Amino acid sequence: MAITKINDCFELLSMVTYADKLKSLIKKEFSISFEEFAVLTYISENKEKEYYLKDIINHLNYKQPQVVKAVKILSQEDYFDKKRNEHDERTVLILVNAQQRKKIESLLSRVNKRITEANNEIEL
């Protein structure tokens, strides 16, 4: 994923404002928080059958309680299963089966489509 460098305060404000509009759109239209969206995107981007919660927290730029809450909600909505490691109770594993991965990919596909539509609606 290519990230464009921001050259000045005007570009920064413009990008942050635009990102905030998209975050709002995702929350409103798909009924998920941006932290939940970030967790699902991480899982989609890293095709594994299991993930360590600690790795997800370290990768995302959110505080641990925010990610833990997002993971709990997503687990309750059957986007994945969450369990404690049998050998180390402190370690939380996120397990994704084929059906759950399909559910994640379907949601992210709908979000991507909506972002494309929003690009045509929002004045950049």
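Along the chain as shown, residues are numbered 1 onward.
Every residue, even glycine, has its Cβ placed from backbone N, Cα and C.
Here is what Swiss-Prot says about this protein:
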type	residues	note
BINDING	Asn7, Asp8, Glu11	divalent metal cation binding site
MUTAGEN	Asp8 to Ala	Able to bind to the agr promoter, but fails to repress spa expression or to activate RNAII transcription; when associated with A-11
MUTAGEN	Cys9 to Ala	Reduced binding to the spa promoter. Fails to repress spa and aur expression
MUTAGEN	Tyr18 to Ala	Reduced binding to the spa promoter. Able to repress spa and aur expression
MUTAGEN	Lys21 to Ala	Able to bind to the spa promoter. Able to repress spa and aur expression
MUTAGEN	Lys23 to Ala	Able to bind to the spa promoter. Fails to repress spa and aur expression
MUTAGEN	Lys28 to Ala	Able to bind to the spa promoter. Able to repress spa and aur expression
MUTAGEN	Glu29 to Ala	Reduced binding to the spa promoter. Able to repress spa and aur expression
MUTAGEN	Arg84 to Ala	Unable to bind to the spa promoter. Fails to repress spa and aur expression
MUTAGEN	Asp88 to Ala	Able to bind to the spa promoter. Fails to repress spa and aur expression
MUTAGEN	Arg90 to Ala	Unable to bind to the spa promoter; even when associated with A-89. Fails to repress spa and aur expression; even when associated with A-89
Using Cα positions only, nearest of the recorded positions to Tyr18 (mutagenesis position) (Asn7, Glu11, Glu29, Arg84): Glu11
Recorded positions near Arg90 (mutagenesis position) (Cα-Cα within 10 Å), from Asp8, Glu11, Lys21, Arg84: Arg84
Cβ neighbour count (within 10 Å, all chains shown) around Glu29 (mutagenesis position): 12
Sorted by sequence, non-Asn7, Asp8, Glu11 residues with Cβ within 8 Å of centre, divalent metal cation: Ile6, Cys9, Phe10, Leu12
Asp88 (mutagenesis position) - helix vs strand vs coil (DSSP): coil
Cβ contacts of Lys23 (mutagenesis position) (under 8 Å, same chain, 6 or more positions away): Phe34
Euclidean distance between Cα atoms of Lys21 (mutagenesis position) and Cys9 (mutagenesis position), Å: 18
In three-state DSSP terms, the structure that Asn7 (divalent metal cation binding site) belongs to: coil
Pairwise CA distance, Glu29 (mutagenesis position) versus Glu11 (divalent metal cation binding site), rounded so that it is a whole Å: 27
Assigned conformation of Tyr18 (mutagenesis position) - DSSP reduced to three states: helix
